[in-house]
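Colleague: After the structure tokens below, expect a handful of questions from me.
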Amino acid sequence: MDEQSQGMQGPPVPQFQPQKALRPDMGYNTLANFRIEKKIGRGQFSEVYRAACLLDGVPVALKKVQIFDLMDAKARADCIKEIDLLKQLNHPNVIKYYASFIEDNELNIVLELADAGDLSRMIKHFKKQKRLIPERTVWKYFVQLCSALEHMHSRRVMHRDIKPANVFITATGVVKLGDLGLGRFFSSKTTAAHSLVGTPYYMSPERIHENGYNFKSDIWSLGCLLYEMAALQSPFYGDKMNLYSLCKKIEQCDYPPLPSDHYSEELRQLVNMCINPDPEKRPDVTYVYDVAKRMHACTASS
């Protein structure tokens, strides 16, 4: 069918709609057992659909990744190994990875559906209303985020892409850390083309210098996120900024202080400890989580 006649008959049904017989023996490991409902997101290398499992009715997010176009064989193997690690994570504040399989020449990842807003939407909402987020609310969400990251780090898994858009908040106020950074598996020629997609406000100095990512790089991002919840913008945000000046600001840890009349010394100090140019001097996630628990307890009761 040519494009024109296709257009006259309305949008084409995605070819991965299940036309196959159900495969109860395969569980979540085949497209035949899912009904695709609608596209809910797209990334640089993937598209995400809301879907329902036809076996048990569970709503899921189905992420389809162009694994063969964008990766070499080693990266594919590493990516699949990493997803197997993610499937072992089991925590109320981490988006659950149910299954992954290759079908129709794509990597399909079946995830818990985070059918709610995310932290970036909440920050925008407060900004629009010209109001700061109350400190007790900051700790209420941040403590859950720390709990999620502590679980991941204790299983030797790094997140690699902590930012407000990847922190989902359910209707009942439960934080779900999602979209774990698999981007590093894509070929360098692909990522080079995308290096300016989404300004890297959360990139640590060691990543700028390509010194590799480690657990302390997640802590840098955690500090940037705590700062953004308080200031309603990234510590390194600037209106008329190019990548070079952003990298300079990050290297020098050049960011405006948080207002001391609105936020506690503890919050401001924790931000400063996490946003430290030397990864060795940043605290580990257990320390950050302990501070968050203490502050959540004392602000929730006040």
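Cβ from N, Cα, C; glycine included.
Original residues fill every noted site, and no substitution is shown.
These came from Swiss-Prot, pasted as-is:
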type: ACT_SITE; residues: Asp161; note: active site, proton acceptor
type: BINDING; residues: Ile40, Gly41, Arg42, Gly43, Gln44, Phe45, Ser46, Glu47, Val48, Lys63; note: ATP binding site
type: DOMAIN; residues: 34-299; note: domain 'Protein kinase'
type: MUTAGEN; residues: Tyr28 to Ala; note: Significant decrease in catalytic activity; when associated with A-31
type: MUTAGEN; residues: Leu31 to Ala; note: Significant decrease in catalytic activity; when associated with A-28
type: MUTAGEN; residues: Asn33 to Asp; note: Significant decrease in catalytic activity
type: MUTAGEN; residues: Asn90 to Arg or Lys; note: Strongly reduced protein kinase activity
type: MUTAGEN; residues: Asn90 to Ala; note: Reduced protein kinase activity
type: MUTAGEN; residues: Lys96 to Glu; note: Strongly increased protein kinase activity
type: MUTAGEN; residues: Lys130 to Ala or Glu; note: Does not affect interaction with NEK9
type: MUTAGEN; residues: Arg131 to Glu; note: Decreased interaction with NLRP3
type: MUTAGEN; residues: Leu132 to Asp; note: Abolished interaction with NEK9 and subsequent activation of NEK7 kinase activity
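Surface or core, plus neighbours and distances: that's what I need for these features.
Modeller: Asp161 (active site, proton acceptor) falls outside any helix or strand according to DSSP and counts as coil.
There are 14 other Cβ atoms within 10 Å of the Cβ belonging to Gln44 (ATP binding site). Secondary structure from DSSP puts Gln44 (ATP binding site) in coil.
Taking all protein chains in view, 18 other C-beta atoms sit within 10 angstroms of the C-beta of Tyr28 (mutagenesis position).
For the recorded site, Leu31 (mutagenesis position), the DSSP three-state label reads helix.
There are 24 other CB atoms within 10 A of the CB of Asn33 (mutagenesis position), with all protein chains counted.
Neighbours of Asn90 (mutagenesis position), defined as other CB atoms within 10 A of its CB across all chains, total 10.
Lys96 (mutagenesis position): 17 other CB atoms within 10 A of its CB, across all protein chains.
Neighbours of Lys130 (mutagenesis position), defined as other CB atoms within 10 A of its CB across all chains, total 7.
Around Arg131 (mutagenesis position), no same-chain residue at least 6 positions away in sequence has a Cβ under 8 Å from its Cβ.
Under the three-state DSSP scheme, Leu132 (mutagenesis position) falls in the coil class.
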Colleague: Which number gives the other C-beta atoms within 10 angstroms of the C-beta of Arg42 (ATP binding site), all protein chains shown included?
Modeller: 12
Colleague: Could you measure between Asn33 (mutagenesis position) and Val48 (ATP binding site) for me? Cα positions, answer in whole angstrom.
Modeller: 17
Colleague: Which residues in the same chain, at least 6 apart in sequence, have a Cβ under 8 Å from the Cβ of Val48 (ATP binding site)?
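Modeller: Counting only residues 6 or more apart in sequence, the Cβ neighbours of Val48 (ATP binding site) under 8 Å are Lys39, Ile40, Gly41, Arg42, Ala61, Leu62, Lys63, Lys64.
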Colleague: Most Cβ neighbours within 10 Å: which of the recorded positions Leu31, Ile40, Leu132 is it?
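Modeller: Of Leu31, Ile40, Leu132, the one with the most crowded Cβ is Leu31.
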Colleague: DSSP on Asn90 (mutagenesis position), three-state: which is it?
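Modeller: Looking at the DSSP assignment, Asn90 (mutagenesis position) belongs to neither helix nor strand, so coil.
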Colleague: Which of the recorded positions Leu31, Lys96, Lys130, Leu132, Asp161 has its Cα nearest to the Cα of Gln44 (ATP binding site)?
Modeller: Asp161
